[in-house]
Each structure stands twice: as C-alpha cells, then as structure tokens.
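Listed in Swiss-Prot:
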| type | residues | note |
| --- | --- | --- |
| BINDING | 23-28, 39-40, TYR42, THR45, GLY71, 126-127, ASP129, 156-158 | GTP binding site |
| BINDING | THR27, THR45, ASP68 | Mg(2+) binding site |
| MUTAGEN | GLN22 to Val | Loss of binding to rabkinesin-6 |
| MUTAGEN | THR27 to Asn | Loss of binding to rabkinesin-6; when associated with L-73 |
| MUTAGEN | ILE46 to Glu | Loss of binding to rabkinesin-6 |
| MUTAGEN | GLN72 to Leu | Loss of binding to rabkinesin-6; when associated with N-28 |
Amino acid sequence: MSAGGDFGNPLRKFKLVFLGEQSVGKTSLITRFMYDSFDNTYQATIGIDFLSKTMYLEDRTVRLQLWDTAGQERFRSLIPSYIRDSTVAVVVYDITNVNSFQQTTKWIDDVRTERGSDVIIMLVGNKTDLADKRQVSIEEGERKAKELNVMFIETSAKAGYNVKQLFRRVAAALPGMESTQDRSREDMIDIKLEKPQEQPVNEGGCSC
C-alpha cells in the first residue's frame, strides 16, 4: 500500500545483493539494519538468504529486498543469477583482512559482467570497531572506489557505525530519486525504519 508521498504509485521494490568473502560481515550489516542488533556468535550463511524492509523516504516509500550471499567458494556458482536482476550490489570487505579487500575487485568485476553499468555498486569496509587490527586504510578504500567508479563507506556492524548512512546513500542513488548524482542531498533524506511486523522470508535455511 502506498504512502501519501507516492502519489498513488505502487510500492517500488529494489533488489540489493550483498557480496564479499566469507566472514566480512555481510549478514551482520543486514541484521543491524533490519533489527538494530548484533550477534557475536559467527555462523556462516548457507547458500542465499532473503529479507525485505520498507523504507519511508522524504517523498516516497520503497521496499528493499536484501539478498545475503554466502562467501564460501562452494556457493559461488549460485551468485551470478542473484546479481543478474539486482539494482544495487553491496560489496563488503573486512578492514582487518587485506585479502578480503583485494578480492573486492573480482566481486565488482562479477557484478559488471552480469549487469554492465546498469547497477549501483557500494564498496563497504566493515569492522571499524577493530581499528587496532586494521590492514586496509580508509585512503586505500577510497582510492579503489574512485578507480572502479563505485561508492564507498566504512562501517561497523558491531557498533552500528555508519550502517544507517550506508542505506541512506544507497537510497539516494536508487532509480527514480531526484538528483541521484547530487551527493550533497544524501544527508537530507529522512529514513524511518518500520518495526518488523511479520516473520521475514528466508531462503537457504539460515537466518544468521
């Protein structure tokens, strides 16, 4: 059902696929966004998980479909089909693991192979709460994002740092948003997250 700001238009749905190596925090970022919580017990995602969240923006309501992919090699063959019809690819690395950062180039290449330029890509350096173990500087992250022409942000799913800002920036760039290239408007978007009213739909047998 549309909010008043939608002017009678149907609720628009956008697919976000989360990509990256195992244990970089993809599931934790989604959990923090959905429920504002963090689970200290690590459990690998099996296959693909699916959750959705309604976001109330300043002038419209959108439905984000969040697809959480497994980082393990044995599930890699599943991922291209989920990238294929995505609007946004969120490519995550662990700032304490330089290999996970290096592998983001491959993930971004995979996205562009499937989607060409018709996709929003956000590079995310997660786990800033472990700054004393940092192996990848924020400058290195910014440099790679600039070289690959993607968006960039650092986050901490554990501390909740910049997680809402991550989704604000993605929302500002969604198709149909005015001035999608005007980064100065990103902080002006007011996002209200609904409380989960129903059991989220999961695929893949893991809700971690």
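Here the Cβ of each residue, glycine as well, is placed from N, Cα and C on the backbone.
Nope, none of those substitutions made it into this model, it's the original residues.
Counted over every protein chain shown, other Cβ atoms within 10 Å are most numerous around THR27 among the recorded positions GLN22, SER23, THR27. GLN22 (mutagenesis position) and ALA157 (GTP binding site) are 15 Å apart (CA-CA, integer value). According to its DSSP assignment, THR27 (mutagenesis position) is helical. In this structure, of the binding-site residues ASP39, ASP68, the smallest number of CB atoms within 10 A of the CB marks ASP39. Distance noted between the C-alpha atoms of LYS26 (GTP binding site) and ASP68 (Mg(2+) binding site) is 7 Å.
In this structure, the CA atom of GLN22 (mutagenesis position) is 16 Å away from the CA atom of ASP39 (GTP binding site).
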